[in-house]
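Peer 1: Sharing a structure here in structure tokens format.
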Amino acid sequence: MDLKFKVHFALVLLFLAHFGESQTGVFDITKYGANSNADISEALLNAFKEACQSTSPSTIVIPKGTFTMNQVKLEGPCKSPLELQIQATLKAPSDPSQLKVGEWLTVNKLDQFTMSGGGILDGQAAAAWECKQSKKCNKLPNNLSFNSLTNSTIKDITTLDSKSFHVNVNQCKNLTFIRFNVSAPANSPNTDGIHVSRSSSVNITDSNFSTGDDCISVGDETEQLYITRVTCGPGHGISVGSLGGNPDEKPVVGVFVRNCTFTNTDNGVRIKTWPASHPGVVNDVHFEDIIVQNVSNPVVIDQVYCPFNKCNKDLPSQVKISKVSFQNIKGTSRTQDAVSLLRSKGVPCEGIEVGDIDITYSGKEGPAKSSCENIKPSLKGKQNPPVCTASAASSS
């Protein structure tokens, strides 16, 4: 092998090595100037800009450590699948005045996006919650916002102490959350775990929620939402709604909550609509194989939802609820009201089914009871307490 050929061969190997390295598509933000003593926002944006242009799958790595990060928006479309691997603890500015109205970390318009890594997004919200309680601050940012994602996965991520919602999901399709964790104190205001709206085929599975508001809340135009093997508590339970508060809300169709456990929550499984509401539709909603442990209001349909008592309760909700089932719900209630089904006088409920309910209450007031208004569900199996019958302890 002559010298010229050896040199040529060596150059080819160097090219292939460089090409192979680029094809692995790993973009470590520390290579873009990120360090633990400064805001990593610019480094993350620069890494994303390059990764987004890659024609082969790429991974942005935020390595282990603790970093500060201001508001960041990662916006596609990108040329190939992209993974954001958060191994670190990311801390938001604690002073709410340092943040503009919007979200802390936003991911928009991506296909085949993955967020992973076992990291923590810490909203550092104590000062913001105090500000919110005093009503002296602007709208506070959510920790995470996912908009117009398709065929994407969020896994092994924790969101901690968000200033508002932990996660907002909007206009997404085929999005999965797995081993996703939400953590905030029970008294943290408006800290819904995941809020889903205008999205279809969203899966939330094997995940844990401890927060100050709904663990999972469902907004309008949600279709085919699957919630499986989720733990909730503290928090306000899993809620479809509140609905009917805005004009032109689209139907909620296909919500399936299965094999979930609620512990020390203010509610269990719930559908809630405003009185004097705009028209709306809730259809094909099923709560099955649910365990409640010391839960206030374990089973609820509330069409007179008015948390701040600033509603016209004389006018009925115009949200039509149909094809809803509560099946195999067992455990203990913190209040005597184990089952509460309050239907609107304005539009009839249809196809409401209650089966195999066994919820006990051990307070001095007496055993658990149900309350029913303007509703006559189909009953299957056993119900303890009796539901919507003459033998119910409280029924109207």
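Cβ atoms here come from the backbone N, Cα and C positions, even for glycine.
Values in this document were obtained by computation on a predicted structure and should not be read as measured data.
Feature table excerpt (Swiss-Prot):
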- Asp213: active site, proton donor (ACT_SITE)
- His236: active site (ACT_SITE)
- Arg343 to Cys: In clones G27W, G27X and G27Y (VARIANT)
- Gly381 to Asp: In clone G27W (VARIANT)
Peer 1: Where's the emptiest Cβ shell within 10 Å among the recorded positions His236, Arg343?
Peer 2: Arg343
Peer 1: Could you check which of the recorded positions (Asp213, His236, Gly381) sits closest to Arg343 (variant position), going Cα to Cα?
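Peer 2: The answer is His236.
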Peer 1: Taking just the CA atoms, what is the gap between Gly381 (variant position) and His236 (active site) in Å?
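Peer 2: One finds 28 Å between the Cα atoms of these residues.
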Peer 1: Which residues in the same chain, at least 6 apart in sequence, have a Cβ under 8 Å from the Cβ of the residue listed as 'active site, proton donor'?
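Peer 2: Listed in sequence order: Ser188, Pro189, Asn190, Thr191, Asp192, Gly193, Gly235, His236.
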Peer 1: If you draw a 10 Å sphere around the Cβ of Gly381 (variant position), how many other Cβ atoms fall inside it, taking every protein chain shown into account?
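Peer 2: Taking all protein chains shown, Gly381 (variant position) has 11 Cβ neighbours within 10 Å.
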